[in-house]
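**Q** Pulled from Swiss-Prot, these are the listed features:
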type	residues	note
BINDING	ASP84, TYR85, TYR145, ASP151	substrate binding site
MUTAGEN	ALA46 to Val	Reduced activity
MUTAGEN	GLU47 to Asp or Gln	Decreased catalytic activity and reaction specificity
MUTAGEN	TYR85 to Ala	Strongly reduced catalytic activity
MUTAGEN	ASP230 to Asn	Loss of catalytic activity
MUTAGEN	TYR233 to Ala	Decreased affinity for the substrate
MUTAGEN	LYS273 to Ala	Loss of catalytic activity
MUTAGEN	ARG407 to Lys	Strongly decreased catalytic activity
Amino acid sequence: MRMLSRNATFNSHGQDSSYFLGWQEYEKNPYHEVHNTNGIIQMGLAENQLCFDLLESWLAKNPEAAAFKKNGESIFAELALFQDYHGLPAFKKAMVDFMAEIRGNKVTFDPNHLVLTAGATSANETFIFCLADPGEAVLIPTPYYPGFDRDLKWRTGVEIVPIHCTSSNGFQITETALEEAYQEAEKRNLRVKGVLVTNPSNPLGTTMTRNELYLLLSFVEDKGIHLISDEIYSGTAFSSPSFISVMEVLKDRNCDENSEVWQRVHVVYSLSKDLGLPGFRVGAIYSNDDMVVAAATKMSSFGLVSSQTQHLLSAMLSDKKLTKNYIAENHKRLKQRQKKLVSGLQKSGISCLNGNAGLFCWVDMRHLLRSNTFEAEMELWKKIVYEVHLNISPGSSCHCTEPGWFRVCFANLPERTLDLAMQRLKAFVGEYYNVPEVNGGSQSSHLSHSRRQSLTKWVSRLSFDDRGPIPGR
């Protein structure tokens, strides 16, 4: 009999979540504008593909960086050999400068307090390994990124206790919600070691208010616990209010750099979302605590960033003309694309939480549910995936307490494909429901009593050929 470890067989990876199941269905039948026009359109992937042309243009003008040359001389052998686990100094300096630039240079970062990791997934898990032991807990506000169930729990043995937030105040964190989560952990005999937040929020697509950040700092200071701020979407805040880093609020409070709260606030960053480079696997841990930095550096040996990647990105991020233009253009394009999605949803009678950041919208489909239950939410989600052929993420996969919310991504697909997705959704809503267009605000609707016919025919009809020639053909 084949014997595997408990970690290998324990069902805490989250692969049975509807979030991952939607991906599996997409991979079986992926949409292609020529070869599979009736396939599933991927709107469950938080990738930023809107500014690749800016990076490709820079690479074309700076061939030495990609060719591993410096002053005309090859440095391939130098990069191919073992490097210090601390990372290339030039890259760490470029990285902290870019982090500061995204935050409007309101805060600065010390490269000696930065630990490089193979993506934000590794960074978050490393933080949990550093701060908590198996059987202890972290508090996370809902709704939250479904992957946290895998990233934070699977190998660490740490528990997640949700901080339940609701639509009544736009899913903002409240003192009551924090205290209730802490008390719930105590009832379960779980020692709370920290709070982890994502700012800007995934899946809400909103930035945290200054008051929320002050509240969090007061809470962790009072409880004597840590605060991890996952800020991997910090460069995606495209509308006011602007993004505020937890480090900025620490500075505003004039915290003593030797105080416990100063030492217990940490940041996760990555280039996956802001630069659209998830395949490069570049993440970072930032902490004011020397012991955390030392421990994380040791653990980073299990997930290093290649020296070739560091060299290329060091050259790219050190070009201030590029970074200034990229940040501004990225904001502009994200705002335009988000507006397009919101407009398309409104034509189907569907509204969204008012968002100002991220690569997705938090979409309100409560009025389309058969009943106010998570069973009804899953029923609607299955129709959208299997009949409408759109992969979106149901709120239940994000641990939302209210049925009927969905995360819909907009930056990972061409504009033409987004148009097609909105046509499919509008046809679906018109077929199944009686819903007026939204002109701002939520809408109520009634289930259509007409015969519910298969949507296969109209899905087939909504191909690009029916909407005119493809530009450039």
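From the backbone N, Cα and C atoms, a Cβ is placed for every residue, glycine too.
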**Q** Out of ASP84, TYR145, ASP151, the binding-site residues in the record, which is closest to LYS273 (mutagenesis position) when you go by Cα distance?
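**A** Spatially nearest to LYS273 (mutagenesis position) by Cα position is TYR145.
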**Q** Most Cβ neighbours within 10 Å: which of the recorded positions GLU47, ASP84, ASP230 is it?
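**A** The residue with the most neighbouring Cβ atoms within 10 Å is ASP230.
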**Q** Roughly how many angstrom lie between the C-alpha atoms of ASP84 (substrate binding site) and ARG407 (mutagenesis position)?
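**A** Cα-Cα distance, ASP84 (substrate binding site) to ARG407 (mutagenesis position): 40 Å.
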**Q** Only counting partners 6 or more residues apart, tell me which same-chain residues put their Cβ under 8 Å from the Cβ of ASP151 (substrate binding site).
**A** THR121, ASN124, GLU125
**Q** So if I measure Cβ to Cβ from ARG407 (mutagenesis position) and keep only same-chain residues at least 6 apart in sequence, which ones fall under 8 Å?
**A** GLY44, PRO143, ASN202, PRO203, PHE360, CYS361, TRP362, VAL363, ILE392, SER393, GLY395, CYS398
**Q** How many neighbouring Cβ atoms, not counting its own, are there within 10 Å of the Cβ of ALA46 (mutagenesis position)?
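**A** Step by step: centre on the Cβ of ALA46 (mutagenesis position), count other Cβ atoms within 10 Å, giving 24.
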**Q** Ranking the recorded positions TYR85, TYR145, TYR233 by other Cβ atoms within 10 Å, which is at the bottom?
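**A** Checked TYR85, TYR145, TYR233; of these recorded positions, fewest Cβ neighbours within 10 Å: TYR85.
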**Q** Could you check which of the mutagenesis positions (ALA46, ASP230, TYR233) sits closest to TYR85 (mutagenesis position), going Cα to Cα?
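**A** Closest recorded candidate to TYR85 (mutagenesis position) by Cα: ASP230.
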**Q** Given the substrate binding site residues ASP84, TYR85, TYR145, ASP151 in the record, what is the largest Cα to Cα distance, rounded to whole Å?
**A** 32
**Q** Rounded to a whole angstrom, what is the C-alpha distance between GLU47 (mutagenesis position) and TYR145 (substrate binding site)?
**A** 14
**Q** What does DSSP assign ASP151 (substrate binding site), in three states?
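**A** DSSP call for ASP151 (substrate binding site): helix.
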